[in-house]
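Engineer: First, the structure itself, so that you have it in front of you.
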Amino acid sequence: MNKAELIDVLTTKMGTDRRQATAAVENVVDTIVRAVHKGDSVTITGFGVFEQRRRAARVARNPRTGETVKVKPTSVPAFRPGAQFKAVISGAQKLPADGPAVKRGVTAGPAKKAAKKAPAKKAAAKKTATKAAAKKAPAKKAATKAPAKKAATKAPAKKAATKAPAKKAATKAPAKKAAAKAPAKKAATKAPAKKAAAKKAPAKKGRR
């Protein structure tokens with residue numbers, strides 16, 4: 001909406017001619033600009049505050065050349081929207097179909113109610129979180145206790161396991177001794193066989 005469109009809307013709402021609506025808009029704007037220029041603030045309840053803000057000296061950069069430029073301290077106009085204006089735009093407050101969009105005294109009710117309701121929900125969330133933590137703590141204690149019992153039962157099993165290999169080793173020792181004996185007997189039986197072969201050789205020589 002531009003200035004001309006704003007004047008048209010005011011002409012219809014005020015039920016007056018265009019000249020009077022134009023004068024009303026221009027006078028309002030002129031008054032705000034002059035007051036802010038002086039350093040004063042213009043407050044419209046429910047709508048917002050027009051004020052002057054002071055900016056300190058700073059260092060900026062030229063976007064074209066990339067050079068560093070020193071900016072002197074300056075004053076800029078600023079607008080702070082009111083609580084009721086914010087509530088209407090955000091949807092927290094319903095915009096009335098008829099009458100003024102913002103009224104004096106309407107802001108305090110919904111804004112305070114919403115502010116009080118939020119901490120209540122936060123406190124409830126904290127309460128449930130502490131309850132959950134309290135329930136969770138015994139579960140952890142029980143979990144740590146269970147492995148302790150398991151370890152206690154496991155200890156005798158290890159002792160038995162170490163005994164078993166000892167018996168096995170004891171039985172294995174005679175087996176090796178027997179194995180060593182066996183080749184000795186074989187060697188003993190093999191020796192006469194060679195002797196017999198030596199005796200047989202001279203017999204062949206005599207026949208020739």
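For all residues, glycine too, the Cβ spot is worked out from N, Cα and C.
In case it helps, Swiss-Prot gives these features for our protein:
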type: MUTAGEN; residues: Lys3 to Arg or Gln; note: Significantly reduces protein level in vivo
type: MUTAGEN; residues: Arg55 to Ala; note: Significantly reduces protein level in vivo
type: MUTAGEN; residues: Lys72 to Arg; note: No protein in vivo
type: MUTAGEN; residues: Lys86 to Arg; note: Wild-type growth, no overt gene expression changes, 20% survival on INH, reduced ability to form SCV on INH
type: MUTAGEN; residues: Lys94 to Arg; note: No protein in vivo
type: VARIANT; residues: Thr12 to Lys; note: In strain: LR222
type: VARIANT; residues: Gly15 to Asn; note: In strain: LR222
Engineer: List the Cα distance (Å, whole number) between Gly15 (variant position) and Lys3 (mutagenesis position).
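Structural biologist: So the alpha carbons of Gly15 (variant position) and Lys3 (mutagenesis position) sit roughly 18 Å from each other.
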Engineer: By the DSSP assignment reduced to helix, strand and coil, which category contains Lys94 (mutagenesis position)?
Structural biologist: coil
Engineer: To the nearest whole angstrom, what is the C-alpha distance linking Arg55 (mutagenesis position) and Lys72 (mutagenesis position)?
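Structural biologist: Cα of Arg55 (mutagenesis position) to Cα of Lys72 (mutagenesis position) measures 9 Å after rounding.
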Engineer: From the recorded positions Thr12, Lys72, Lys86, Lys94, pick the residue whose C-alpha lies nearest to the C-alpha of Lys3 (mutagenesis position).
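Structural biologist: Closest by Cα: Thr12.
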Engineer: Within 10 Å of the Cβ of Lys94 (mutagenesis position), how many other Cβ atoms can you find? Include all protein chains, please.
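Structural biologist: So the number of other Cβ atoms within 10 Å of Lys94 (mutagenesis position) is 9.
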Engineer: Determine, from DSSP, whether Lys72 (mutagenesis position) sits in helix, strand or coil.
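Structural biologist: In the DSSP reduction, Lys72 (mutagenesis position) maps to coil.
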Engineer: Under a three-state reduction of DSSP output, how is Lys86 (mutagenesis position) classified: helix, strand, or coil?
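Structural biologist: In three-state terms, Lys86 (mutagenesis position) counts as helix.
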